[in-house]
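Structure first, then comments.
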Amino acid sequence: MVRMEEPAVKQGFLHLQQQQTFGKKWRRFAAVLYGESGCALARLELQDVPEKTRRGEATRKVVRLSDCLRVAEVGSEASSPRDTSAFILETKERLYLLAAPSAERSDWIQAICLLAFPGQRKGSPGLEEKSGSPCMEENELYSSSTTGLCKEYMVTIRPTEASERCRLRGSYTLRTGVSALELWGGPEPGTQLYDWPYRFLRRFGRDKATFSFEAGRRCLSGEGNFEFETRHGNEIFQALEKVIAVQKNATPSGPPSLPATGPMMPTVLPRPESPYSRPHDSLPSPSPGTLVPGMRPGAPEGEYAVPFDTVAHSLRKSFRGLLTGPPPHLPDPLYDSIQEDPGAPLPDHIYDEPEGVAALSLYDRTQRPSGETWREQATADGGPSSLQQDSSVPDWPQATEYDNVILKKGPK
């Protein structure tokens, strides 16, 4: 049977740490990384070097990348072989500790992540040319600037009051996550025991052999001091400073606010003003071009539609500058028609009112003298007796309606 050759995404040499009878030992493998195709899954194959293959001691391991949970760098505490750097590959079944040449470790991690997590693809020239999809680059402004800051360190717990309360003893993996400091370990691989959000850490420090921090009361572990024995206290300290600095400089996520295009309008609509909602003295005086509230154009005028005092007050204010003397005393409309004889003539006005303001009266029409009155007025050549007689005041009839008017009028 002829086996069809699949295109390899990446190949080279990797070291795998294996558990043996007398401890752990690094073993060198030829590694080949395959991508997903129509008849195969994405996987990492580890085969023995050609020397052992010729002796019949070949060993082949296959890691299915669809079961991969995480890929991360490991500090130098893993004591990897010379000129190599370690990284972990965790799946649902077990945790692999691998080592690649120091110059190639980041390339291996990036290639594995591209195949294991296809939703988080980064621009890879070799992979994009084979797949035929357009080359994509990651936007550094899109909340992924802390991806490269996540690192893991092997630490050993020092007994403190807080660690005893949390029942932490032995060796663990301390990871500087995106938003919290995480502690991984336990009987099952890939178990996160505790996390301490950066905003809840009161203080942290390090020396040559120790890294420590003080957790606040809002942390899941409660407040207290935690100390870890490690040779990489300075690296953990610097990584923690970087992540905190990135979070401080990050812009807050939220919907963009729309720029204001004009003055804000009140949300409550104004209520229609009623002529009885305020006292009469506080109402504004109507202008000549303004309709009185409650009146509609073309509507029949009612007898009590407009108060008389309001109209009179408005007219006095409008024509105050036109009148030469004080305004005439207007009679009270409630009492100006008492004991009025419809047939008797009304008294003449002392002052002329502006045109169009005064009401129509009977004396607006011209009248001719009646009877022989014109003869008496034309007699001008009479004697002194006649002049004296004409200038005298005739007797006033006793039953006249205007006696009260003559009596009320004072001397000028």
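Glycine too: its Cβ is placed from the backbone N, Cα and C atoms.
Original residues only: the substitutions mentioned are not part of this model.
Residues annotated as domain 'PH' in Swiss-Prot, with sequence analysis given as evidence: 7-117.
Computed over the domain 'IRS-type PTB' (149-254), the whole-number mean pLDDT of the model equals 85. What Swiss-Prot lists as domain 'IRS-type PTB' is 149-254, and the listing cites sequence analysis.
What Swiss-Prot notes for the published mutagenesis of Tyr276 to Phe is this: No loss of binding to SH2 domain of RASGAP or NCK. Complete loss of binding to SH2 domain of RASGAP; when associated with F-304.
Per Swiss-Prot, mutagenesis Tyr304 to Phe is noted as: No loss of binding to SH2 domain of RASGAP. Complete loss of binding to SH2 domain of RASGAP; when associated with F-276.
Listed in Swiss-Prot as a mutagenesis experiment, Tyr351 to Phe is described as follows: No loss of binding to SH2 domain of RASGAP. Complete loss of binding to SH2 domain of NCK.
Shown for the domain 'PH' (7-117): DSSP residue counts in helix, strand and coil, namely 23 helix, 60 strand, 28 coil. For the domain 'IRS-type PTB' (149-254), residue counts in helix, strand and coil come to 26 helix, 42 strand, 38 coil, using DSSP.
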